[in-house]
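Annotated features, as they stand in Swiss-Prot:
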MUTAGEN   THR118 to Ile  Abolishes change in ion selectivity in the presence of subphysiological K(+) levels
MUTAGEN   LEU146 to Ser  Increases channel activity. Strongly increases channel activity; when associated with S-261
MUTAGEN   LEU146 to Asp  Increases channel activity
MUTAGEN   THR161 to Ala  No effect on channel activity
MUTAGEN   LEU228 to Phe  No effect on selectivity for K(+) ions
MUTAGEN   TYR231 to Phe  Strongly decreases activity of homodimeric channels and of heterodimeric channels formed with KCNK3 and with KCNK9. No effect on location at the cell membrane
MUTAGEN   LEU261 to Ser  Increases channel activity. Strongly increases channel activity; when associated with S-146
MUTAGEN   LYS274 to Ala, Cys, Asp, Gln or Arg  Converts the electrically silent channel that is present at the cell membrane to an active channel
Amino acid sequence: MLQSLAGSSCVRLVERHRSAWCFGFLVLGYLLYLVFGAVVFSSVELPYEDLLRQELRKLKRRFLEEHECLSEQQLEQFLGRVLEASNYGVSVLSNASGNWNWDFTSALFFASTVLSTTGYGHTVPLSDGGKAFCIIYSVIGIPFTLLFLTAVVQRITVHVTRRPVLYFHIRWGFSKQVVAIVHAVLLGFVTVSCFFFIPAAVFSVLEDDWNFLESFYFCFISLSTIGLGDYVPGEGYNQKFRELYKIGITCYLLLGLIAMLVVLETFCELHELKKFRKMFYVKKDKDEDQVHIIEHDQLSFSSITDQAAGMKEDQKQNEPFVATQSSACVDGPANH
């Protein structure tokens, strides 16, 4: 008897705080996912980093042996300055001197990466004025970009997602949930094909040092707004039509970001995902719901009474003959 009572009380406790338990498991799962990613990245990339460090030490030692007139301190000062300039997007290589980082097309590409919060980091402002303007420009531009993307995605979603699903549901009688799932999968497949696979194939041809995997990696890192900056198109030494290429990449990033948001919005509108998300949300209190219901009822009652009073006044204004006739009947006997 006591065991059954204890079990039922535990079940009621779990059901009462189900949202809190789900949220706790969500936080724990997210932290474990972070740790899992750190372990995998460290185990995969650390050996390659060690090999690269050993190779650089050998090259440095060989260079110093071949140039005995140069001290190690002088070489390190030179390399430090070169690396510092490289971090700002400036290269000392002779065949890279013709590529400017702040011509109009490069600045347009930089502005698009700032507003979309991609931020490759290969080109950064050098002057104090440029850094100050970048802060002000981002503070205004990022919310403006979010507003712009929200409006564009909302309009596209109506024509691309909601109307097709409603059409197949009404015209052919298919289940709305099934149609929504099939439509979301097809839309995701088309988006991945048009903005990942096809551009990756194009980049692998236009960029000399990129293979298909590296090109696909760039597309994903860019359209997911991660923007690591290890792969940036249009930075080749002998890049043809560089200005036109930069403008095309800017348009691709903007259209691809819109397409990604449309797909995400389409999946978020699925009934199953809505139910899944509600598991982690805080439920409204019953008292709060009752207050909202009472306020709604009061507003409805007051609006009804106001409408009734207005209708009575309109009837009085629209019936002048009735009023004059009744007054004549009252005054008539008195005059006689």
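Every residue, even glycine, has its Cβ placed from backbone N, Cα and C.
All features noted in Swiss-Prot, drawn onto the structure.
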{"residue": "THR118", "record": "mutagenesis position", "Cβ contacts under 8 Å, 6 or more apart": "SER112, SER222, THR225, ILE226, GLY227, LEU253"}
{"residue": "LEU146", "record": "mutagenesis position", "Cβ contacts under 8 Å, 6 or more apart": "none"}
{"residue": "THR161", "record": "mutagenesis position", "Cβ contacts under 8 Å, 6 or more apart": "HIS183, ALA184, LEU187, VAL262, GLU265, THR266, GLU269"}
{"residue": "LEU228", "record": "mutagenesis position", "Cβ contacts under 8 Å, 6 or more apart": "TYR120, GLY121, ILE221"}
{"residue": "TYR231", "record": "mutagenesis position", "Cβ contacts under 8 Å, 6 or more apart": "TRP210, GLU214, TYR217, PHE218, ILE221"}
{"residue": "LEU261", "record": "mutagenesis position", "Cβ contacts under 8 Å, 6 or more apart": "LEU149, VAL153"}
{"residue": "LYS274", "record": "mutagenesis position", "Cβ contacts under 8 Å, 6 or more apart": "CYS268"}
Structural state of TYR231 (mutagenesis position), classified by DSSP into three states: coil
